[in-house]
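Features as listed in Swiss-Prot:
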BINDING   Leu38, Gly63, Glu85, Lys86, Asp111, Val112, Asn141  S-adenosyl-L-methionine binding site
MUTAGEN   Gly65 to Ala  Abolishes methyltransferase activity, DNA-binding and SAM-binding. Does not abolish transcription activator function
MUTAGEN   Glu85 to Ala  Inhibits rRNA (adenine-N6,N6-)-dimethyltransferase activity
MUTAGEN   Lys86 to Ala  Inhibits rRNA (adenine-N6,N6-)-dimethyltransferase activity
MUTAGEN   Asp111 to Ala  Inhibits rRNA (adenine-N6,N6-)-dimethyltransferase activity
MUTAGEN   Asn141 to Ala  Does not affect SAM-binding, DNA-binding nor transcription activator function
MUTAGEN   Arg183 to Glu  Abolishes the interaction between 12S helix 45 and TFB1M; when associated with E-256 and E-257
MUTAGEN   Lys220 to Ala  Abolishes methyltransferase activity. Does not affect SAM-binding, DNA-binding nor transcription activator function
MUTAGEN   Arg256 to Glu  Abolishes the interaction between 12S helix 45 and TFB1M; when associated with E-183 and E-257
MUTAGEN   Arg257 to Glu  Abolishes the interaction between 12S helix 45 and TFB1M; when associated with E-183 and E-256
Amino acid sequence: MAASGKLSTCRLPPLPTIREIIKLLRLQAAKQLSQNFLLDLRLTDKIVRKAGNLTNAYVYEVGPGPGGITRSILNADVAELLVVEKDTRFIPGLQMLSDAAPGKLRIVHGDVLTFKVEKAFSESLKRPWEDDPPNVHIIGNLPFSVSTPLIIKWLENISCRDGPFVYGRTQMTLTFQKEVAERLAANTGSKQRSRLSVMAQYLCNVRHIFTIPGQAFVPKPEVDVGVVHFTPLIQPKIEQPFKLVEKVVQNVFQFRRKYCHRGLRMLFPEAQRLESTGRLLELADIDPTLRPRQLSISHFKSLCDVYRKMCDEDPQLFAYNFREELKRRKSKNEEKEEDDAENYRL
């Protein structure tokens with residue numbers, strides 16, 4: 001768990017405020033990119049404090065925008081800050097910060113979904129997975145449009161120990177829509193419990209540390225924003241391939257209001273569906289009438305372990321997708337209807 005560190009006394013020289021930079025460069029948040037600017041440095045400082053002690057740390061900031069959190073990170077006396085920004089309009093403002101902190105800020109124009117951060121920092125920063133987290137941190141005020149796909153991507157990286165996690169158990173402090181933040185940290189049985197809850201918590205210690213009211217952002221989003229801290233676990237709570245866990249969890253939660261057996265049935269082809277689902281539940285010792293939100297990580301571990309054995313017995317099972325089966329069936333029905341219509345005309 002990250003310590004709540006104090007910001008360093010190392011300060012940037014006097015600079016225009018973020019609001020002044022936005023006016024100077026005539027910046028406007030792009031709605032299509034789900035951009036919302038956080039201008040209150042008290043709040044950006046708080047985000048950085050909650051990331052832990054960043055003195056002499058190497059930080060990767062995603063989506064810096066006009067540079068509000070960027071300033072707070074630089075004021076924490078980091079060794080180096082790498083920012084990756086997709087929108088070229090923000091580069092001049094970030095360059096202004098780089099000039100004010102020589103040798104501290106590295107700016108990359110790129111997409112966080114494809115950027116290879118595993119090559120960004122020195123090999124000397126790498127630590128064994130079993131050690132304390134490395135002196136590498138990820139911090140970001142994520143655009144809502146990319147927050148969920150990005151955290152899923154990083155969770156898979158944690159599972160494989162690649163991407164940003166080649167350095168070890170790299171900690172992350174990120175913003176999400178409040179509803180998503182609550183789902184990520186939701187306990188078993190809560191109404192917010194979801195696919196994201198299980199996928200994040202089987203791999204990480206997840207904490208929803210505080211909420212920022214939407215009115216603190218420009219433009220004001222329709223929702224509040226939650227700040228979430230992730231520390232990868234030394235040992236994942238489910239020791240199966242990420243894609244297998246993801247498939248089981250997705251199938252269970254696609255019918256979140258039904259009993260869990262309803263979603264689990266979709267793991268199997270129709271011809272063997274009832275028999276295989278019954279076997280899965282019996283071997284995993286799961287009550288079929290539990291709702292998805294009532295299933296603990298231990299329940300999912302049992303389900304994934306048994307499903308893995310069933311996939312080993314039938315190598316084609318893992319590739320099965322019930323939606324593809326529905327498409328094929330629909331296509332056959334349409335062909336039959338066309339044949340029937342043609343025969344009727346004849």
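Just so it is clear, glycine is given a Cβ too, placed from its N, Cα and C backbone atoms.
The shown structure was predicted, so the numbers you read here are calculated from the model rather than taken from an experiment.
Distribution of Swiss-Prot features across the structure.
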residue	record	DSSP (3 states)
Leu38	S-adenosyl-L-methionine binding site	strand
Gly63	S-adenosyl-L-methionine binding site	coil
Lys86	mutagenesis position	coil
Asp111	mutagenesis position	coil
Asn141	mutagenesis position	coil
Lys220	mutagenesis position	coil
Arg256	mutagenesis position	coil
Query raised in the report: Counting all other Cβ atoms within 10 Å across every protein chain shown, which of the mutagenesis positions Lys86, Arg183, Lys220, Arg257 scores highest?
Result: Arg183
**Report entry** Chain-internal residues, separated by at least six, CB under 8 A from Glu85 (mutagenesis position)
**Finding:** Gly63, Pro64, Gly65, Ile91, Leu94, Ile107, Val108, His109, Gly110
**Report entry** Candidates Asp111, Asn141, Arg183, Arg256, Arg257 (mutagenesis positions) with Cα within 10 Å of Leu38 (S-adenosyl-L-methionine binding site)
**Finding:** Asn141
**Report entry** Candidates Lys86, Asn141, Arg183, Lys220 (mutagenesis positions) - the one closest to Arg256 (mutagenesis position) by CA
**Finding:** Arg183
Query - Rounded to the nearest Å - Cα separation of Lys86 (mutagenesis position) and Asp111 (mutagenesis position) - result: 5
Report task. Consider the mutagenesis positions Asn141, Lys220, Arg257 and say which one has the Cα lying nearest the Cα of Asp111 (mutagenesis position). Result -> Asn141
Requested in this report: To the nearest whole angstrom, state the Cα distance for the pair Val112 (S-adenosyl-L-methionine binding site) and Asn141 (mutagenesis position).
Outcome: 12
Requested in this report: Using the structure shown, find which entry in Leu38, Gly63, Asp111, Asn141 (the recorded positions) has the sparsest Cβ neighbourhood within 10 Å.
Outcome: Asp111
Report summary line: Rounded Cα distance, in Å, between Arg257 (mutagenesis position) and Lys220 (mutagenesis position) is 33
Report task. Determine, to the nearest whole angstrom, how far the Cα atom of Asn141 (mutagenesis position) is from the Cα atom of Lys220 (mutagenesis position). Result -> 14
Query raised in the report: Using Cα coordinates, what distance in whole Å links Arg183 (mutagenesis position) and Lys220 (mutagenesis position)?
Result: 22
**Report entry** Among Leu38, Gly63, Glu85, Lys86, Asp111, Val112, Asn141, the record's S-adenosyl-L-methionine binders - longest CA distance, Å
**Finding:** 20
Report summary line: Neighbouring CB atoms within 10 angstroms of the CB of Gly65 (mutagenesis position), all protein chains considered, total 27
